[in-house]
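Novice: Have a look at the structure that comes next, please.
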Amino acid sequence: MEKDTKQVDIIFRSKLPDIYIPNHLPLHSYCFENISEFSSRPCLINGANKQIYTYADVELNSRKVAAGLHKQGIQPKDTIMILLPNSPEFVFAFIGASYLGAISTMANPLFTPAEVVKQAKASSAKIIVTQACHVNKVKDYAFENDVKIICIDSAPEGCLHFSVLTQANEHDIPEVEIQPDDVVALPYSSGTTGLPKGVMLTHKGLVTSVAQQVDGENPNLYIHSEDVMLCVLPLFHIYSLNSVLLCGLRVGAAILIMQKFDIVSFLELIQRYKVTIGPFVPPIVLAIAKSPMVDDYDLSSVRTVMSGAAPLGKELEDTVRAKFPNAKLGQGYGMTEAGPVLAMCLAFAKEPFEIKSGACGTVVRNAEMKIVDPKTGNSLPRNQSGEICIRGDQIMKGYLNDPEATARTIDKEGWLYTGDIGYIDDDDELFIVDRLKELIKYKGFQVAPAELEALLLNHPNISDAAVVPMKDEQAGEVPVAFVVRSNGSTITEDEVKDFISKQVIFYKRIKRVFFVDAIPKSPSGKILRKDLRAKLAAGLPN
C-alpha cells in the first residue's frame, strides 16, 4: 500500500463546512443526547404488528437488555452475535451491547449453518441472539463452545428467551469506561478481495459518520423528529444500521421496521404511516418502477428517496421520480470499511444544492477524499478517473485479527483505498465508473469470488475454477463460474450449481457454469478476471 509520494496530494472536501462532532461520546450517549426533546414520540414502529415503542421505551428496553447481557456474563469488549431480521429486539440488543462497551457482530439470518458458524467463531461471539427457526444452524457450535443462544420468539431446549434480558433491572448496568476507539460494531465484509473479514467500527467512527450525515445547521441529510423513516433494508447491513437506525435515533425520527421487502406491504406501510424518508437499494427501486400496483397507493408523503449500495441508472431514476411526485431522489456511496458513508447527495441537505443525474453525491463533511492513479499512486485532478480514497475519523479501525489486510487497505497516512474507480467533476460531484475490486454486487450484497472458488476447488471433479460477475437486470450482477473439469470427468452444469447451492446463501449461488480448458492467469498466478469478463461480454464463454 505504500505508494510513491512524489507530489502534493490533491484533496477534495465537502461543499458544506466542517462542524463540531462530539465523537468523544459513546455511541448510545450520542444517539440519545437530545432524547428529552422527543422522549414521548414514536421511535420504533413494528410494521408486522403495529406495535409502537416511544423513545423513552427504546432507551429503557436497551438499558434493561444491557443489564441482562451483563447478568449473562457479557463484559466490555466481549462480542454478541445478532442473527435476526429487522425487529425491535435487534435494536435493543445492539444498543444494549453498546452500553456495556461490548461489540455486536451482525449476521444475515439467511446464511447457511457453515457461514454463521464461521462468523461466530471468527468474532468469538459469547452470545447469539436469534429466532427459534435459526437455532439448528448454531446449536452444535454453541453447545460445544459454551456460547449462549437467546431467542426472541420461543426458546427451544437449551436456549434462553429474550425476556431474560428485557426483565433485568436497568439500574444493574455496571459502570464501564468506554474509549472512543473501542469497537462497537463488527460487520463482516470481503473488502476489496478475498474472504469475509470482521470490520472494526468504533464508537468514534460511527458517531462521526452519523454526524457527517445529520448534524449541523445545514445537515447533508436533513431528517427531523417529524419524519417517518422506512427501515426495510436489513439492519445487519451497515447502510441500514447507520443511515437509517442510528441517523433516525439521533434526530428523533420514527423508524418504521419491515422484516422483509414485499411490494404490497411496502406500499401499504408507506400509505398508512405517511412515510417521509425512503432509504432504498436499486432492486427495491426496480420493483417500484415495474409494479403496476404502485399507482393504487398514495405515496405523496415521501419527500426523500435515497438509493445506495449499488449504482442506479438514469432510466430507473426517471421512473422513480414519476412514482414519488414530491420526493427528492439522490444517491449515496458507501463501503462498510469506510464507516460506511463516503459521499452523499446534497439535494438532501436542509438548504439543498443542485445535483447531476448519475452522481453519487459529494464527499461527506469532516472528511477528505482523493482520486489516485492506480499505476503511479499519484493523486489526480478533477475529471480524471482513478481509485477513490477517503480519510477521516469515520473509517474503520481495521480488520479484526488481520493486520496484513488492514495495511493493504489503509496506508500510513490514514487513507483508505476503496477499490472503486471514479472521478470528481468541476462541481465536486463524485461519479463511480468501475471497480478495481473483485467483489460481485448482487442487489447490494457482496459476493466474494474467492469464497466460491475455494468451494468449487473442493469438488473432486473440478481441477480449476474462476468466478466473475455477469450483468443481470434484476440483481445488478450475478456470479457465474468458469470451470476446468478434472481428467475424464463429465460433471454437468447442474451438478456444479447444486454442489454450491447446498453450501451458501441464495445470493451467492452460481447462475451459470461455463466449462473451459484452462483458467487465464497472470505470471504470478492471479486469475485474469478481466479476460473472463470480456469473454462474457462478447457472448463467447465456451
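Just so you know, glycine gets a Cβ as well, placed from its N, Cα and C.
In this structure the noted substitutions are not present, so the sites keep their original residues.
I grabbed these lines from Swiss-Prot:
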BINDING   Ser189, Ser190, Gly191, Thr192, Thr193, Lys197, Gln331, Gly332, Thr336, Asp420, Arg435, Lys526  ATP binding site
MUTAGEN   Thr193 to Ala  Reduced activity against 4-coumarate
MUTAGEN   Lys197 to Ala  Reduced activity against 4-coumarate
MUTAGEN   His237 to Ala  Strongly reduced activity against 4-coumarate
MUTAGEN   Tyr239 to Ala  Strongly reduced activity against 4-coumarate
MUTAGEN   Tyr239 to Phe  Reduced activity against 4-coumarate
BINDING   Tyr239, Ser243, Ala309, Gly332, Thr336, Met344, Asp420, Arg435, Lys437, Lys441  (E)-caffeoyl-AMP binding site
BINDING   Tyr239, Ser243, Ala309, Gly332, Thr336, Met344, Asp420, Arg435, Lys437, Lys441  (E)-4-coumaroyl-AMP binding site
BINDING   Gly332, Thr336, Asp420, Lys437, Lys441, Gln446  AMP binding site
MUTAGEN   Thr336 to Ala  Strongly reduced activity against 4-coumarate
MUTAGEN   Lys441 to Ala  Abolished activity against 4-coumarate
MUTAGEN   Lys443 to Ala  Normal activity against 4-coumarate
MUTAGEN   Lys526 to Ala  Abolished activity against 4-coumarate
Novice: If you count Cβ atoms within 10 Å of each one, which of the binding-site residues Ser189, Gln331, Gln446 comes out on top?
Specialist: Gln331
Novice: Quick one: among the recorded positions Gly191, Lys197, His237, Asp420, Lys526, which has the most Cβ atoms sitting within 10 Å of its own Cβ?
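Specialist: Of Gly191, Lys197, His237, Asp420, Lys526, the one with the most crowded Cβ is Gly191.
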Novice: Going by Cα-Cα distance, which of the binding-site residues (Ser189, Gly191, Gly332, Arg435, Lys437) sits nearest to Lys197 (mutagenesis position)?
Specialist: Ser189
Novice: Taking the Cβ of Lys437 ((E)-caffeoyl-AMP binding site) as the centre, count every other Cβ atom within 10 Å, in any protein chain shown.
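Specialist: Its Cβ has 19 other Cβ atoms within 10 Å.
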Novice: Can you count the other CB atoms that lie within 10 A of the CB of Gly332 (AMP binding site)?
Specialist: 24
Novice: CA-CA, which of the recorded positions Ser189, Gly191, His237, Lys437 lies nearest Lys443 (mutagenesis position)?
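Specialist: Going through Ser189, Gly191, His237, Lys437 one by one, the closest to Lys443 (mutagenesis position) is His237.
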Novice: Indicate whether Thr336 (mutagenesis position) is helix, strand or coil by DSSP.
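Specialist: Assignment for Thr336 (mutagenesis position) reads helix.
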Novice: Spatially, which candidate from the recorded positions His237, Lys441, Gln446 is nearest to Ser189 (ATP binding site), comparing Cα atoms?
Specialist: Gln446
Novice: Give me the CA-CA distance between Tyr239 (mutagenesis position) and Gln331 (ATP binding site), in Å, as a whole number.
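Specialist: Counting only the Cα atoms, the answer is 12 Å.
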Novice: Cα of His237 (mutagenesis position) to Cα of Gly332 (AMP binding site): how many Å, rounded?
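Specialist: The separation of the Cα atoms works out to 15 Å.
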